[in-house]
Amino acid sequence: MKPALLEVMRMNRICRMVLATCLGSFILVIFYFQSMLHPVMRRNPFGVDICCRKGSRSPLQELYNPIQLELSNTAVLHQMRRDQVTDTCRANSATSRKRRVLTPNDLKHLVVDEDHELIYCYVPKVACTNWKRLMMVLTGRGKYSDPMEIPANEAHVSANLKTLNQYSIPEINHRLKSYMKFLFVREPFERLVSAYRNKFTQKYNISFHKRYGTKIIKRQRKNATQEALRKGDDVKFEEFVAYLIDPHTQREEPFNEHWQTVYSLCHPCHIHYDLVGKYETLEEDSNYVLQLAGVGSYLKFPTYAKSTRTTDEMTTEFFQNISSEHQTQLYEVYKLDFLMFNYSVPSYLKLE
């Protein structure tokens, strides 16, 4: 083959390679600009396409600066609840602000969802299992889809949710200022009876019987048997109440979270909560939170009938055998919760 022909063939091959390289580069440039103009879509846990959160309205904006000019009845209701907390804190400032500065340990009940800019203070015996399930769905990045598929014991594993005390002080302050903060409350004595029934009348709660039952029986029961002192599994409600109002109890250690006051768990006189949900309107209030977070179209609060739920009628029965003196002392322990969340004094109480 002649040298001139070989040279022509070699040049053609080089030209084709250069053309292919240029074409590939051009395609990459086009793809880059398209990605800049159209952000990559991600899928929420239920398979609904939603764009990245950046640029959308935050829950705080949805709550305090709604698109519609006229506030809804729900928004007005929650404003009244916020005002009730503020007024109670102001009226009881000497009691409610004994501690001016919170420590990180005070924030361990505040669960953080960075994706949706939410902070939830969980209160045991106020639907906290289902709300922890919801927070796991919201923060799970696709790991979970149906809240009710998450086992109850898994919802209470601390490693599954991030709490505010795990952040630095500047990060804590930023989130308290920028995120929507909410909690759920319940009539204080109904919550207390619910805690007693769950922790002291169920045979499987051996750890509570050993940890608290034995101590309560030793302190409150005269002529207790050795078996009762050893097992602690037959604590009477009257003994439980006597333990709670005993001044020595909280001097020894703080109340367990299941019967600790909401005021002490969530510090509403130090932290401004944007929403106060109530157990009595649980489904409605929960779905309002989800709506403000921008997930209400595909995520709802789980509903199911629980036949073992503690009711007002049950609570009335439990308090029948409590003396008026002990009822009065117990009310003083939970008084701030009654006032702050606008619960009236129960009609069954015989206060001195």
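A Cβ is built for glycine as well, from the same backbone N, Cα and C atoms used for every other residue.
Sequence-distant neighbours of K125 (mutagenesis position): residues of the same chain at least 6 apart with a C-beta under 8 Å from its C-beta are R186, R191, S194, A195, N198, H258. According to Swiss-Prot, the feature 3'-phosphoadenylyl sulfate binding site maps to 124-130, 186-194.
Quoted from Swiss-Prot, the note on mutagenesis experiment K125 to Q is: Abolishes enzyme activity but does not affect stability of the protein.
For the recorded site, N205 (mutagenesis position), the DSSP three-state label reads coil. Mutagenesis annotation in Swiss-Prot: N205 to S, described as Induces a weak decrease in enzyme activity but has no effect on stability of the protein. Unstable protein; when associated with S-223 and S-321; the structure shown retains the original residue.
The 10 Å shell around the Cβ of N223 (mutagenesis position) contains 5 further Cβ atoms across the protein chains shown. According to DSSP, N223 (mutagenesis position) sits in a coil region rather than a helix or strand. In Swiss-Prot, the entry for mutagenesis N223 to S states: Induces a weak decrease in enzyme activity but has no effect on stability of the protein. Unstable protein; when associated with S-205 and S-321. The structure shown retains the original residue.
Record note (Swiss-Prot), mutagenesis N342 to S: Induces a strong decrease in enzyme activity has no effect on stability of the protein. The unchanged residue is displayed. Applying an 8 A CB threshold to same-chain residues 6+ apart, the list for N342 (mutagenesis position) reads R81, Q84.
With all protein chains in the displayed structure included, the most crowded Cβ environment within 10 Å among the recorded positions N130, N205 is that of N130. Long-range Cβ neighbours of F189 (3'-phosphoadenylyl sulfate binding site) (same chain, at least 6 residues apart, Cβ-Cβ under 8 Å): T315, F319, L330, Y334, P346. The Cβ neighbour count for V126 (3'-phosphoadenylyl sulfate binding site), using a 10 Å radius and every protein chain shown, is 21.
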